[in-house]
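Per Swiss-Prot, the feature active site, proton acceptor maps to Lys34, Tyr255; the stated evidence is sequence analysis. The substrate binding site annotation in Swiss-Prot covers Arg129, Met303. A mutagenesis experiment is reported in Swiss-Prot for this position, Asp164 to Lys, and the note states: Reduces catalytic activity. Slightly reduces affinity for D-Ala and L-Ala. Mutagenesis annotation in Swiss-Prot: Asp164 to Ala, described as Slightly reduces affinity for D-Ala and L-Ala; the structure shown retains the original residue. For the mutagenesis result Glu165 to Lys, the note given in Swiss-Prot is Reduces catalytic activity. Slightly reduces affinity for D-Ala and L-Ala. Recorded in Swiss-Prot as a mutagenesis result, Glu165 to Ala carries the remark: Slightly reduces affinity for D-Ala and L-Ala. In Swiss-Prot, a mutagenesis experiment is listed as Pro219 to Ala, annotated with the note No effect on catalytic activity. No effect on affinity for D-Ala and L-Ala. Swiss-Prot documents Glu221 to Ala, Lys or Pro as a published mutagenesis change and attaches the note Slightly increases catalytic activity. Slightly increases affinity for D-Ala and L-Ala.
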Amino acid sequence: MQAATVVINRRALRHNLQRLRELAPASKMVAVVKANAYGHGLLETARTLPDADAFGVARLEEALRLRAGGITKPVLLLEGFFDARDLPTISAQHFHTAVHNEEQLAALEEASLDEPVTVWMKLDTGMHRLGVRPEQAEAFYHRLTQCKNVRQPVNIVSHFARADEPKCGATEKQLAIFNTFCEGKPGQRSIAASGGILLWPQSHFDWVRPGIILYGVSPLEDRSTGADFGCQPVMSLTSSLIAVREHKAGEPVGYGGTWVSERDTRLGVVAMGYGDGYPRAAPSGTPVLVNGREVPIVGRVAMDMICVDLGPQAQDKAGDPVILWGEGLPVERIAEMTKVSAYELITRLTSRVAMKYVD
């Protein structure tokens, strides 16, 4: 009997990379594998994508794990380096790094390195989180071009704040700032992540950085799914029924008795709970698949168990398979029901959930 297990479909992952190449045919791909590849497994994901042009991570530790695991492709530190003492390692491992503040620039100017570092200057075009402000950008860029520790030419990167809102006007403003600054500069350019790839073809430039869409999940909050863009879900969160019980009309279920059956029925108990990372906020009615059939969660999600209403005529039995999201049940639907973003759902699964990779 299988308890909580994430099944990762390598074939779907490779399909998605190819699909994104079709959407951005003139651009190279930075496959973003930060946060344990969005919960899909850092090394296994990178090894499944030998055709990716580079990989993107948020921490130096993630980059070092890739190198230790045999990944030789370029690795981009999307947030840059946090300590000047990391620069020799970045240089020796040939990592690319974002540079977005004065402290990082000064560290590069003062460092003693055997080889120069490939730099992506981060321009704040409107996200207002990381990056050099436009009015300071030319001077900052000039210093990078004069720095002996920076491999030339300097590349330029930015990030959209509202790419998933095509009618708000913010993305056009960011693109205008980005284009103005990049004009006449020889380096590579990148601004499009998942939303930009899907909705803003004029933003694709030299490199795109697919994140959540690489894993078959839509970055948009408009009830779309990855399938709407030709992508396939890579992760399926699965488990099993550990009990099937007769349940009488009028009886409550679970902590607090928040759900009361209106009929005699059969209840299934699933080996899954918030201790595995499934959202405790999932209300009664949230769908799961039992033997490929959609049934509703009833009562509160507990630490280790979820109850589902199988229906009065159900023939399901203990040990039968359950899918909480994934193939046949998009995680975007669970996000909509629980008001927990799909990004959070797939990245917060706990260490007791087993990982299984299939082709």
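Yeah, the Cβs are placed from backbone N, Cα and C, and that goes for glycine too.
Every residue here is the original one, so none of the noted swaps is modelled.
Shown on the structure are the features that Swiss-Prot records.
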residue : record                       : DSSP (3 states)
Lys34   : active site, proton acceptor : helix
Arg129  : substrate binding site       : coil
Asp164  : mutagenesis position         : coil
Pro219  : mutagenesis position         : coil
Tyr255  : active site, proton acceptor : helix
Met303  : substrate binding site       : coil
Please name which of the recorded positions listed here, Lys34, Arg129, Pro219, Tyr255, Met303, is nearest in space to Asp164 (mutagenesis position), Cα against Cα.
Pro219
Could you tell me the C-alpha distance between Met303 (substrate binding site) and Glu221 (mutagenesis position) in angstrom, no decimals?
28
Going by C-alpha distance, which of the recorded positions Lys34, Arg129, Glu165, Tyr255 is nearest to Glu221 (mutagenesis position)?
Glu165
Determine, using Cα-Cα distances only, which of these recorded positions is closest to Lys34 (active site, proton acceptor): Arg129, Glu165, Pro219, Tyr255.
Pro219
Determine, to the nearest whole angstrom, how far the Cα atom of Arg129 (substrate binding site) is from the Cα atom of Tyr255 (active site, proton acceptor).
41
Comparing the recorded positions Lys34, Arg129, which residue's C-beta has the most other C-beta atoms within 10 angstroms in this structure?
Lys34
Measuring Cα to Cα, tell me the gap between Pro219 (mutagenesis position) and Glu165 (mutagenesis position) in whole angstrom.
10
Tell me the Cβ neighbour count for Glu221 (mutagenesis position), meaning other Cβ atoms within 10 Å of its Cβ, over all protein chains shown.
13
Cα distance (Å, whole number) from Tyr255 (active site, proton acceptor) to Glu165 (mutagenesis position):
39
So which of the mutagenesis positions is most packed in, judged by how many other Cβ atoms lie within 10 Å of its Cβ, out of Asp164, Glu165?
Asp164
